[in-house]
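Trainee: The following feature annotations were taken from Swiss-Prot:
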type: BINDING; residues: H83, H182; note: heme b b562 binding site
type: BINDING; residues: H97, H196; note: heme b b566 binding site
type: BINDING; residues: H201; note: ubiquinone binding site
type: VARIANT; residues: A238 to V; note: In strain: Isolate MVZ 152779
type: VARIANT; residues: T241 to I; note: In strain: Isolate MVZ 152779
type: VARIANT; residues: V306 to I; note: In strain: Isolate MVZ 152779
Amino acid sequence: MTNIRKTHPLIKIINHSFIDLPAPSNISAWWNFGSLLGICLIIQILTGLFLAMHYTSDTMTAFSSVTHICRDVNYGWLIRYMHANGASMFFICLFLHVGRGLYYGSYTYFETWNIGVILLFAVMATAFMGYVLPWGQMSFWGATVITNLLSAIPYIGTTLVEWIWGGFSVDKATLTRFFAFHFILPFIITALVMVHLLFLHETGSNNPSGLISDSDKIPFHPYYTIKDILGILLLVLALMTLVLFSPDLLGDPDNYTPANPLNTPPHIKPEWYFLFAYAILRSIPNKLGGVLALVLSILILMLFPVLHMSKQRSMMFRPLSQCMFWILVADLFTLTWIGGQPVEYPFIIIGQLASILYFMIILLILPTISLFENKLLKW
């Protein structure tokens, strides 16, 4: 009798994806972040579901319903902070996952890569709408500022913004629809994740050397299942440490003040994981230019397969490209820092220089260095 694992129509899909999947023998801990992102998504959907049971998406009661969750619901404070800080862990894993893809040339699987970029956009949209739901000061003003950016679109901009708002300002209609979208998007993300994995399993995983690993594969289970479990334990440890010791470390104190359209906070800024893009947006004095730069700062990831000039796939054996890659990482840290600072000297000029450097490295410096390294191989 053949094993049910290999014959049952449903179970065999799971078997081919997580058990008998041939995996390269040399993939490092940088390959753990895919599974960690899966765990983050599950945590977010579950905690979000329980929060939605007690939350009300009405401007009059939204803020007090969140207070009610934290004060009166059994372990409501835990669920709420796991959800809020789970988003931070999600983005940490996302950035590391994308960084791994850039470093090791995983973007040459361009269907997988492009679905990944779409996923990044979807997660960012979900996180933005989720931040609006508690209806604190930063929720309200963040929603106002970010949705207002669409008014920079020529001709249809203002109409589009009012259509998204459902009125002439961010109000009840906006909150209700944001809650609806925030609820549905994670399920769309889950479907996209399945497509992402489908395309990945068409080609198999990349590995640190960037070389074809068909001649040396090992089964995913038990080798990488046990490795993933270690990663998951560390992720949960980090998340629960954050939740139980300093749950408000990454939040904004302004969001503990109920939304007031008549009182603008002194510094409107998004959550930390959007600060790099926010800094790029602010570094251009023109509204439409800023919005384009903001979108391009993420969309530029789709250009990496086209901009790959090296004869080698991975950066493992390319010290000059490695150096530029880490300068790019440092630049992103700089942009994140600038995004959280007020718009004044010297932060304005630092932000502008960091923004120029960001696009320069990706569009010009990395491809040029790759071509130079190709020449070095001949000498």
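Every residue, even glycine, has its Cβ placed from backbone N, Cα and C.
Show me how these features fit into the shown structure, please.
Mentor: Around H182 (heme b b562 binding site), a 10 Å sphere centred on its CB holds 21 further CB atoms from the protein chains shown.
Neighbours of H196 (heme b b566 binding site), defined as other CB atoms within 10 A of its CB across all chains, total 21.
Sequence-distant contacts of H201 (ubiquinone binding site), defined by Cβ-Cβ distance under 8 angstroms and a gap of at least six in the same chain, are H16, S17, L21.
DSSP classifies A238 (variant position) as helix under the three-state reduction.
In the shown protein chains, 11 other C-beta atoms lie within 10 A of the C-beta of T241 (variant position).
Neighbours of V306 (variant position), defined as other CB atoms within 10 A of its CB across all chains, total 10. According to DSSP, V306 (variant position) is assigned to a helical segment.
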Trainee: Please report how many Å separate the Cα atom of A238 (variant position) from that of H83 (heme b b562 binding site), as a whole number.
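Mentor: Rounded to the nearest whole number, the Cα-Cα distance is 14 Å.
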Trainee: Between T241 (variant position) and H196 (heme b b566 binding site), how far is it from one CA atom to the other, in Å?
Mentor: 31
Trainee: Within its own chain, what residues at least 6 apart in sequence put their Cβ under 8 Å from the Cβ of H83 (heme b b562 binding site), listed in sequence order?
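Mentor: Non-local contacts for H83 (heme b b562 binding site): Q44, T47, G48, L51.
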Trainee: For the recorded positions H97, A238, which one has its C-beta crowded by the most other C-beta atoms within 10 angstroms?
Mentor: H97
